[in-house]
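Under the heading S-adenosyl-L-homocysteine binding site, Swiss-Prot lists S184, A208, D231, D251, K265, citing similarity to another entry as support. Taken from Swiss-Prot, the feature S-adenosyl-L-methionine binding site covers D231, and the record attributes it to sequence analysis. The mutagenesis experiment W266 to A is recorded by Swiss-Prot, whose note states: Reduced activity toward dopamine. Reduced activity toward dopamine; when associated with A-324. In Swiss-Prot, a published mutagenesis experiment is listed as D270 to A, annotated Reduced activity toward dopamine. In Swiss-Prot, a published mutagenesis experiment is listed as F324 to A, annotated Increased activity toward dopamine. Reduced activity toward dopamine; when associated with A-266.
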Amino acid sequence: MGSYHDEKNVMGGSDQGELCSLAMTIASGSVPAMVLKALIELDVLELIKRAGPGAQLSPAQIVAQLPTKNPDAGTMLDRMLRLLASYEILSCSTQTLPDGRVERLYGLAPVCQFFTNNEDGATLGAIVQLSQEKLVVESWYHLKDAVLDGGIPFKKAQGMTIYEYPKTDPRFNQVFNSGMSNYSTIIMRDLLERYKGFEGISTLVDIAGGTGASINMVVSKYPTIKGINFDLPHVIKDAPSYDGVEHVGGDMFESVTKADAMLIKWTLCDWSDEHCLKLLKNCYNALPDNGKVIVCDYVLPMAPETSNAAKTVFLLDAIMLANFVGGKGRTKQEFEALARKVGFEGFEVPCSSYDFSVMELFKKKNN
């Protein structure tokens with residue numbers, strides 16, 4: 001049995017050839033994500049996972065478990081799977097059959113731990129579904145016009161903002177909430193292992209907390225905390241009930257519920273400086289003198305870098321550009337400037353979780 005990747009250097013060539021290949025890969029950048037989206041919808045990755053650790057299945061074995069009678073399904077699936085194997089999303093090996101044909105077998109590469117359900121039932125597959133959602137993709141077709149004429153691409157495409165639209169479309173509301181909930185769960189699981197700043201808090205408000213998955217995880221680990229999940233009424237109406245968590249509907253730009261501490265996760269990046277200052281001022285006013293705001297957000301490096309982590313935060317910044325009113329990534333210095341302008345005296349960055357930094361904004365500076 002041979003490895004598919006043993007042959008990966010056969011297509012090598014001159015520097016110009018490599019540059020041309022890179023250009024074609026960039027030009028076709030949406031294809032792997034759309035193929036991955038289809039495989040997730042077909043439940044292919046979960047089928048392979050259920051076969052056991054290290055298992056590899058042939059396209060025929062996978063198709064046998066799909067609700068299809070399409071005679072071409074195996075060939076189509078093979079072509080989709082080998083594309084993702086070339087991106088190291090899947091592993092691939094080959095075996096020669098008795099009739100001389102070569103058959104490819106596919107397994108899950110390490111990155112698939114994020115595209116299949118984890119122990120919390122969370123998966124970045126929900127983010128694949130959201131980012132490749134037709135409504136979201138349509139925003140990119142208006143990016144050029146937004147540069148020339150101003151405005152937000154999503155609003156140009158849909159006639160309203162990405163926060164207004166879910167109220168008119170229950171299906172998209174579910175896709176949006178699912179994406180945010182799954183993403184939050186994955187980040188929060190790691191954050192709770194690294195960040196110790198929840199210790200000693202009596203009451204914690206998760207601002208723009210969605211359906212409450214994150215605050216539930218915090219309260220589950222710190223059961224003495226009274227958790228409050230704060231979000232817009234149309235968001236929390238679908239929120240499940242959690243022990244120790246109260247769902248409160250409201251507008252964070254008008255006021256927020258009083259508590260010892262506030263948690264703001266990947267929310268400031270959605271808004272302009274003006275909106276962020278208004279939100280942070282509401283938090284400041286609702287905190288006791290010894291209170292703090294815990295901000296978990298992506299932090300941009302001062303200059304572009306080529307690491308996967310840097311690419312991720314710049315991709316997120318581009319997503320903000322296309323979909324959110326004034327949304328943008330910020331450097332550490334820009335986050336601190338917002339906090340100081342509102343009146344927070346202390347600013348610390350105790351840790352990071354995946355591509356996000358945890359920042360603490362203290363109302364009064366610790367002595």
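Using the three backbone atoms N, Cα and C, a Cβ is placed for every residue, glycine included.
Substituted residues are absent from this model; it holds the original ones throughout.
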(request) Would you count the other C-beta atoms found within 10 angstroms of the C-beta of W266 (mutagenesis position) for me? (result) 17
(request) Within 10 Å of each Cβ, count the other Cβ atoms and name the one among the recorded positions D231, D251, D270 with the highest count. (result) D231
(request) Determine the Cβ neighbour count for F324 (mutagenesis position): the number of other Cβ atoms within 10 Å of its Cβ. (result) 22
(request) Find the longest CA to CA distance in the recorded S-adenosyl-L-homocysteine-binding set S184, A208, D231, D251, K265; express it in Å as a whole number. (result) 20
(message) Return the residues near A208 (S-adenosyl-L-homocysteine binding site) by Cβ distance under 8 Å, restricted to its own chain and a separation of at least 6 in sequence.
(response) F230, D231, M252, I264, K265, T267
(request) Among the recorded positions S184, D251, F324, report those whose Cα falls within 10 Å of that of W266 (mutagenesis position); none is a fine answer. (result) S184
(request) Round to the nearest Å and give the CA-to-CA distance linking D251 (S-adenosyl-L-homocysteine binding site) with F324 (mutagenesis position). (result) 17
(message) Distance check, please: Cα of S184 (S-adenosyl-L-homocysteine binding site) against Cα of D270 (mutagenesis position), rounded to an integer number of angstrom.
(response) 15
(message) Give me the count of other Cβ atoms within 10 A of the Cβ belonging to K265 (S-adenosyl-L-homocysteine binding site).
(response) 25
(request) Provide, as an integer number of angstrom, the distance between the C-alpha atoms of D270 (mutagenesis position) and F324 (mutagenesis position). (result) 6
(request) Return one of helix, strand or coil for A208 (S-adenosyl-L-homocysteine binding site), based on DSSP. (result) coil
